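K.L.:
Below is the structure I would like to discuss, written out as structure tokens.
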Amino acid sequence: MARVQFKQRESTDAIFVHCSATKPSQNVGVREIRQWHKEQGWLDVGYHFIIKRDGTVEAGRDEMAVGSHAKGYNHNSIGVCLVGGIDDKGKFDANFTPAQMQSLRSLLVTLLAKYEGAVLRAHHEVAPKACPSFDLKRWWEKNELVTSDRG
């Protein structure tokens, strides 16, 4: 299957962390999320990276392509999605695995070094959503994973 050619970002000013809003039992990856996004009418997966439950980091949309993950910010940001984020009843929950969080930290360190001056942001900072279901700043600074619907 030929990949869609997207406009390239001119700058990378932010790295957004998202969750897939899936239950812990749903071990999905880029293939499934791509399909969900296409079912919504998108041309491809909106995120640049997806981190599966086992900590595997999968490439989504080309890293330099404009993403589709944070309205109004896609032109100058990268989107990273953690699989999970809700419990079996559909409530927001920081149910991410230690392997996921280790992979997230490693990926973010790499991206922040690569894109000097980029800032780390949670999706809920720019949209009325609970995504990514945890307090990103607290986790980044103190390594404490705490469920949060607003950060």
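One-based numbering along the chain as shown.
Glycine too: its Cβ is placed from the backbone N, Cα and C atoms.
Sharing the record's features from Swiss-Prot:
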type    : residues                            : note
DOMAIN  : 10-132                              : domain 'N-acetylmuramoyl-L-alanine amidase'
MUTAGEN : HIS18 to Asn, Gln or Arg            : Complete loss of amidase activity
BINDING : HIS18, HIS123, CYS131               : Zn(2+) binding site
MUTAGEN : TYR47 to Asp, Phe or Leu            : Complete loss of amidase activity
MUTAGEN : LYS129 to Ile, Met, Gln, Trp or Tyr : Complete loss of amidase activity
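Looking at the shown structure, can you explain where the listed features end up?
P.N.:
Per-residue pLDDT, averaged over the domain 'N-acetylmuramoyl-L-alanine amidase' (10-132), rounds to 95.
According to DSSP, HIS18 (mutagenesis position) is assigned to a strand segment.
The secondary structure of CYS131 (Zn(2+) binding site), as reduced to three states from DSSP, is coil rather than helix or strand. Counting every protein chain shown, the Cβ of CYS131 (Zn(2+) binding site) has 24 other Cβ atoms within 10 Å.
Secondary structure at TYR47 (mutagenesis position), taken from DSSP and collapsed to helix, strand or coil, is coil.
There are 18 other CB atoms within 10 A of the CB of LYS129 (mutagenesis position), with all protein chains counted.
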K.L.:
For TYR47 (mutagenesis position), write down the residues of its own chain that are at least 6 apart in sequence and whose Cβ falls under 8 Å from its Cβ; none is a fine answer.
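P.N.:
Counting only residues 6 or more apart in sequence, the Cβ neighbours of TYR47 (mutagenesis position) under 8 Å are HIS18, ILE33, GLY60, ARG61, GLY67, HIS69, GLY79, VAL80, CYS81.
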K.L.:
Under 8 Å Cβ-Cβ from HIS123 (Zn(2+) binding site), six or more apart in the same chain: what's there?
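P.N.:
In sequence order, the residues whose Cβ lies under 8 Å from that of HIS123 (Zn(2+) binding site) (at least 6 apart) are PHE16, VAL17, HIS18, HIS69, ALA70, LYS129, CYS131, PRO132.
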K.L.:
Kindly assign HIS123 (Zn(2+) binding site) to one of the three DSSP-derived states: helix, strand or coil.
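P.N.:
In the DSSP reduction, HIS123 (Zn(2+) binding site) maps to helix.
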